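S.K.: Below are the structure tokens for one structure; questions will follow.
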Amino acid sequence: MKEIVHEKIQNLDLKEYLINFIDEKNHFSFGILSFKHYVALSGNRSSHILTLAGGIELLILAFDIFDDLEDEDNIEIKWMKIDPSLALNAATTLYTLGLETICSISNSAEFHRLTLKYALNAMQGQHEDLRNSPETEEECIQMMKQKAGSLTAMSAVLAAMLANGEFNQTIEDYAYKIGIIKQLENDYYGLVNDQRSDIRKKRKTLIYLFLNRKFNEASEKILKLINSHTSYHSFISDSSKFDELLFEAGLNQYVSMLIKLYEEEITASMNQLNINIKL
């Protein structure tokens, strides 16, 4: 990622910001997902997949910055500590660099079309999230599929196309589910992270919609705490007590069941294609 920035960016001040932001990354799960698919499908040009993975991770970093700026999240991270206009310009630069890098790997019009489709769909999913639009669990899952699933689909599908030159619908379908799992895990983490704005802004995540069905007293208690920002953050400081309440509400079981269901569907689809990837 840094090599791409050093090669493409001449403005030294902007370059320094981008390198510092890249240093903030501590996971590269989207690039790894691409790499695993490329290897599983017998791709043999390491320079191609490394370039793809780097381009995708630049794009993911851009989306992370956009997301934090829009949600006012993670206030201790580097891009949230500078002038928002500079952070926004840096994110736009990373977004453009990511797309340019990805599209430079292949001359295929279909490869380019899919790259832009997934990026555009992810932004539309983010718009629905910012609008707090979902009213039902089905609508929320569709939003998660667009917002997060589009990026996991990009990672897996483009790697497969690099390996064998073909678009595979089955890979796209299960890759969307990988993204839904990632988003669900992220939303669950948002329950206990006081750096996140999910609670303060009452985001209609799948978790919130489940609680809002008020199956039991524990669900209602959590909702009341959510409506009292100070009480909520005081309560979650006692993690064992909060975990117990989540369990009583049935939330832990609900999230675990959904993840297990999607994982089983993903594994079944991979087995059909003789793809052996550990997620």
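Just so it is clear, glycine is given a Cβ too, placed from its N, Cα and C backbone atoms.
Heads up, this one's the original sequence, none of the swaps are in it.
Keep in mind the model is a prediction, meaning the values are calculated, not measured.
Reproduced below are the annotations present in Swiss-Prot:
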- Ile49 to Ala: No change in ComX production or secretion (MUTAGEN)
- Phe63 to Ser: Shows substantial farnesylation activity when FPP is used, while geranylation activity is severely reduced (MUTAGEN)
- Asp67, Asp71: Mg(2+) 1 binding site (BINDING)
- Asp67, Asp71: Mg(2+) 2 binding site (BINDING)
- Asp68 to Glu: Severely impairs prenylation activity (MUTAGEN)
- Thr92 to Leu: No change in ComX production or secretion (MUTAGEN)
- Pro134 to Ser: No change in ComX production or secretion (MUTAGEN)
- Lys182 to Phe: Retains 37% of wild-type activity (MUTAGEN)
- Asn186 to Gly: Cannot activate ComX (MUTAGEN)
- Asn186 to Asp: Retains 9% of wild-type activity (MUTAGEN)
- Asn186 to Ala: Retains 20% of wild-type activity (MUTAGEN)
- Asp187 to Ala, Glu or Asn: Almost loss of activity (MUTAGEN)
- Tyr188 to Ala: Retains 54% of wild-type activity (MUTAGEN)
- Tyr189 to Ala: Retains 47% of wild-type activity (MUTAGEN)
- Gly190 to Ala: Retains 87% of wild-type activity (MUTAGEN)
- Gly190 to Asp: Retains 75% of wild-type activity (MUTAGEN)
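Map these features onto the structure and tell me what's around them.
M.R.: Around the Cβ of Ile49 (mutagenesis position), the same chain contributes Ser34, Phe35, Tyr38, Val39, Gly43, Ala159, Leu162, each under 8 angstroms and 6 or more positions distant in sequence.
For Phe63 (mutagenesis position), the count of additional Cβ atoms within 10 Å of its Cβ stands at 22 [all protein chains shown].
Around the Cβ of Asp67 (Mg(2+) 1 binding site), a 10 Å sphere holds 16 further Cβ atoms from the protein chains shown. Secondary structure at Asp67 (Mg(2+) 1 binding site), as computed by DSSP, is helix.
Around the Cβ of Asp68 (mutagenesis position), a 10 Å sphere holds 20 further Cβ atoms from the protein chains shown.
Every protein chain considered, the tally of other Cβ atoms within 10 Å of the Cβ of Thr92 (mutagenesis position) stands at 13.
When secondary structure is read from DSSP and collapsed to three states, Pro134 (mutagenesis position) falls in the coil class.
Cβ-based neighbour count (10 Å, all protein chains) for Lys182 (mutagenesis position) stands at 19.
Annotation note: Asn186 (mutagenesis position) sits in a helical segment as assigned by DSSP. In sequence order, Ala148 make up the list of same-chain residues 6 or more apart from Asn186 (mutagenesis position) whose Cβ falls under 8 Å from its Cβ.
In sequence order, Ile207, Val255 are the residues of the chain that are 6 or more apart from Tyr188 (mutagenesis position) and have a CB within less than 8 Å of its CB.
When other Cβ atoms within 10 Å of the Cβ of Tyr189 (mutagenesis position) are tallied across all protein chains shown, the result is 11.
The Cβ of Gly190 (mutagenesis position) has 20 neighbouring Cβ atoms from other residues within 10 Å, across all protein chains displayed.
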S.K.: Measuring Cα to Cα, tell me the gap between Asp67 (Mg(2+) 1 binding site) and Thr92 (mutagenesis position) in whole angstrom.
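M.R.: About 12 Å separate the Cα atoms of these two residues.
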S.K.: Checking the contact step here: among the mutagenesis positions Thr92, Pro134, Lys182, Gly190, which have a Cα within 10 Å of the Cα of Asp68 (mutagenesis position)?
M.R.: none
S.K.: Have a look around Asp71 (Mg(2+) 1 binding site) and count the other CB atoms within 10 A of its CB, chains all included.
M.R.: 18
S.K.: Give the distance between the Cα atoms of Lys182 (mutagenesis position) and Asp71 (Mg(2+) 1 binding site), rounded to the nearest whole Å.
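M.R.: The Cα atom of Lys182 (mutagenesis position) is 18 Å away from the Cα atom of Asp71 (Mg(2+) 1 binding site).
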